[in-house]
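Peer 1: When I checked Swiss-Prot for this same protein, it listed these features:
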MUTAGEN   LYS297 to Glu  Displays a 60-fold increase in spontaneous mutation accumulation
VARIANT   PHE384 to Val  In strain: SK1, YJM320, YJM339 and YJM421
VARIANT   GLU392 to Val  In strain: YJM320
VARIANT   THR400 to Ser  In strain: SK1, YJM320, YJM339 and YJM421
VARIANT   ASP458 to Tyr  In strain: EAY1068
VARIANT   ASP475 to Asn  In strain: YJM339
VARIANT   TYR513 to Phe  In strain: SK1
VARIANT   LYS768 to Arg  In strain: YJM320
VARIANT   ARG818 to Lys  In strain: SK1 and YJM320; forms a non-functional heterodimer with MHL1 from strain S288c, resulting in an accumulation of mutations in spore progeny of crosses between these strains
Amino acid sequence: MTQIHQINDIDVHRITSGQVITDLTTAVKELVDNSIDANANQIEIIFKDYGLESIECSDNGDGIDPSNYEFLALKHYTSKIAKFQDVAKVQTLGFRGEALSSLCGIAKLSVITTTSPPKADKLEYDMVGHITSKTTTSRNKGTTVLVSQLFHNLPVRQKEFSKTFKRQFTKCLTVIQGYAIINAAIKFSVWNITPKGKKNLILSTMRNSSMRKNISSVFGAGGMRGLEEVDLVLDLNPFKNRMLGKYTDDPDFLDLDYKIRVKGYISQNSFGCGRNSKDRQFIYVNKRPVEYSTLLKCCNEVYKTFNNVQFPAVFLNLELPMSLIDVNVTPDKRVILLHNERAVIDIFKTTLSDYYNRQELALPKRMCSQSEQQAQKRLKTEVFDDRSTTHESDNENYHTARSESNQSNHAHFNSTTGVIDKSNGTELTSVMDGNYTNVTDVIGSECEVSVDSSVVLDEGNSSTPTKKLPSIKTDSQNLSDLNLNNFSNPEFQNITSPDKARSLEKVVEEPVYFDIDGEKFQEKAVLSQADGLVFVDNECHEHTNDCCHQERRGSTDTEQDDEADSIYAEIEPVEINVRTPLKNSRKSISKDNYRSLSDGLTHRKFEDEILEYNLSTKNFKEISKNGKQMSSIISKRKSEAQENIIKNKDELEDFEQGEKYLTLTVSKNDFKKMEVVGQFNLGFIIVTRKVDNKYDLFIVDQHASDEKYNFETLQAVTVFKSQKLIIPQPVELSVIDELVVLDNLPVFEKNGFKLKIDEEEEFGSRVKLLSLPTSKQTLFDLGDFNELIHLIKEDGGLRRDNIRCSKIRSMFAMRACRSSIMIGKPLNKKTMTRVVHNLSELDKPWNCPHGRPTMRHLMELRDWSSFSKDYEI
C-alpha cells in the first residue's frame, strides 16, 4: 500500500497558484482589484503585445507601507480581514491574500510603490514570494505592478497562451469594461504596445463621471441607444421569518431592513432598442462585477415577452447588505451565492415585468425616400389611367348592383361611414376589376396608407361573429367600393359557383339500382368519402336537401369554399368493399317496401357499378365459422406477445438496464452501417441498423438528407464574389470587435468582405472595407458585416471556416434545396445508399437547413407484434 506523505511547500504553491491565475483575464482582474481597494481614482493598464510579453498596472492609490514589503507576496497575508467572520462584512474586492503570491508562482513579478513621493522603491520577488532585490526609484504616490513572462514555468499553459493570446486579450477587455462602467469615480486607461514599439490607446473613461457617460465612453456614441435608467426596489421583508432559521442564526437579522435596490440601465422593450446578442450584459453586486447567470436569464425571459427578437443590454447594480451574500465561492470571486435566491429572482421578475408594462411602445418610423414616393405616384397614376376607359360602364353596373343589393338586404360597402353590411353572400361591386393580391397594389405603398379607423363587418343572418377590419384612406376620390372577389385567388372562383355546386350534387344524389333474388329495386343514396354509400328515406332526404340549400344560400364565402372542397372530395372514386355492409339510415328494410322495376325500364347506372349480394344462409354460416377460427388465432398471438412484453419488463427491473433499453442513440458513424431496405412512397428511404442484437428500423427523408449534404458542401467550398467600392469605407468598431476582425480575416474574405488594415490608425478605426459580397439581386451592407462579427464571437472556434451571415446562409439553403433529390423521384439502391452514407460526413446531419428532420425511428424489429389487428373481424 502506498505511503501517505506531505507535499513540499514549493510544489503546493505551484499547484494552488495555477488554480487562482488561470489565464490573462484573471491575472489582470487581480491587479485591478488591488488598485481599486487602494482607493485609487486613476488606473492605467499597459499591455505589451496583447499581454504576451508583459502586463503593467499603475494606480495613484495609497501605496504600500515599507513595513509590508516582506509580506506583500506571501500566501494568505492580507490587510483586509483578520478572521473568518470578517468575510461576511468585507467591503473590498479582494481579501484572501492570494493574488500577488499566485502571480509570483507562474510569472515574474516586480512592484514599484511609494507612500511619500517622489522617492519610491522597486521590489522584485521570486517564485515563492520572497524579495530578491530592492532598489530606489521615483514615481508619484501609488503602486505599479509589472507581470512578465506569464506561465513561463507551465509549458502547456504557455503554449496555449501563445496560441490564443489575442482571444484572451479580447476576453480581458470585456472584464475591464465591466470595471470601467461601474466605477464612475475612477479614470481607466488601457494601452497596448505593439512589438514595433507603437503605443495605442484601447480604452479610456473620464474621472468623476456617471455610469451613463462611462457606457458611452466604452461602447461609443451609440452605446446609450435604446437604454433607459432603471431604479427598482425589491422588498423581501416578508421572507425574513422563513430565512431566520434556514439561512442564518443571527438574532439581529429580524431588525434588518431586507430590501434590495437595483439601479442602472436596461434596454427599452420596443423593437429595435435591444441587441442581437448578449454581449452587453453586466451584473454587479455592491459594485463588484459578478457572473450571475440566473439573474441574467430572468432579465432575458422577461424581455422576450415584450420583444421576442432581441436581447436586452443590461447594466444593473444590486445594493444589499453584505451579510446576505457569500462571495467566497470561487478563486476569482466572480460567482456569488445569494440568500433566499428563489424569492429574490421571483420578486425581481415581477418588478421588472411591471416596469416594462409601464413603458410606452416606441416603433421606428420608416421615412420613404423621394424616389420611392415618385415611383408610387407613377404607379397609382398608371393604374387609374388604365381603368378610366371602363370606369363609366363599371359605374352603371355598380349602381345597378347597389340598388339590387339594398333591396335584397345584400352586402354593400359604405365608403363614407366605413361600414360593410354583409348577408346571404352577395358580391360587393367595385370600380376596379382585377385580380389584385392586396390593396397596396392599387393604392400605393405603406407610405400613403394610414390605418386609423375600423370597418365593421356585419354578417346579418350569418352565425359568424362580427369582424373589425381596418379602413383605408387615400388621396384619390375615385375609390368608392371594393369587390372582395377582386382580391381572391382566381383558381377558386369557379369552385364557389352555386350552379356548379348544384350540378355536382345532382351527380352525387342519383339513385342506386340493385338486384335481390332476381327482383330489381331502386333507392336514393348519398355517397361520401367518409361514410361510403348511405341509404336515406325519401322524405328525410328531401327535407335535408332543402335545409342544405337554404344554409348554402346564407353561407359566407369561406363556407362556400369549404363546401366546394367537400363536394370535390365526395366525387373522388371510392372502392366499395363487399365485405362491409352498406350503411342504412333506416332500422330495417323489408323486401315488400322496395319498388319493383319493370324489365324494360331504362336507367343510368351509378358510376357503372353493379352491387351483387348473395344472402344465402349457407354462406353466412361459413363466414361465421371462419371468423371464429381467425379470432382464436389472433387471441393466441396477442397473449404470446403480451407474455413477451411482461417478460421484458421483468428483465428490466434494473434501472440502468431499463434506461439503456429505452434510450435510443444514433451517431454519425451509424449511417455507414445502415442497410437500405427500399424506398417508400417515392419520398423516403427505409433503412435498418443492427447494434447490440437490436434491429432498429429508420425512415430517412431523401430530400432533406440530400439537401443537408449539398448545403454543408456549399458552406465549406463556396467563396463569394465581391464588388469593389469606389472609395474604401472606414468601419467604426469597438476595440473588441476590431480584434475579432483582425483575428479572423480569412472568414470575412470567404464571405466576400475584402478588408484593409491600417496599423497607423487608432484602435477602433483601423479596419477599412474595400469590397462587399455580391450575388445577383441580393444586396449586402455593413449590417451583414456586423452580423458576421457577432456570429464569430458566439462561435466556439472549432469550425469558423463555415460561418456565414444570414443572407448567404439563406441563399445556400435555397440552392441546396433546388439541386437536391425531390420527393416523388424513384431511386435505385445505389443512390439510396449514397444518400444515407453521406449523412455520416456532415457536421450536423439531423435537420435540413429549413428545419425538416432527416430521419425518424420507426420501431425495433425484435419487438414487432406483426399486423394482428388487420385480421380482426
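All positions are counted from 1 along the displayed chain.
Using the three backbone atoms N, Cα and C, a Cβ is placed for every residue, glycine included.
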Peer 1: Counting across all protein chains shown, how many other Cβ atoms sit within 10 Å of the Cβ of LYS768 (variant position)?
Peer 2: 17
Peer 1: Mind giving me a neighbour count for LYS297 (mutagenesis position)? Other Cβ atoms within 10 Å of its Cβ, every protein chain shown.
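Peer 2: That number is 11.
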Peer 1: Please report how many Å separate the Cα atom of LYS768 (variant position) from that of ARG818 (variant position), as a whole number.
Peer 2: 36
Peer 1: Just how many other Cβ atoms lie inside 10 Å of the Cβ on ARG818 (variant position)?
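Peer 2: Other Cβ atoms within 10 Å of ARG818 (variant position): 10.
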Peer 1: In whole Å, how far does the CA atom of ARG818 (variant position) lie from that of LYS297 (mutagenesis position)?
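Peer 2: Checking the Cα atoms of ARG818 (variant position) and LYS297 (mutagenesis position) gives a distance of 40 Å.
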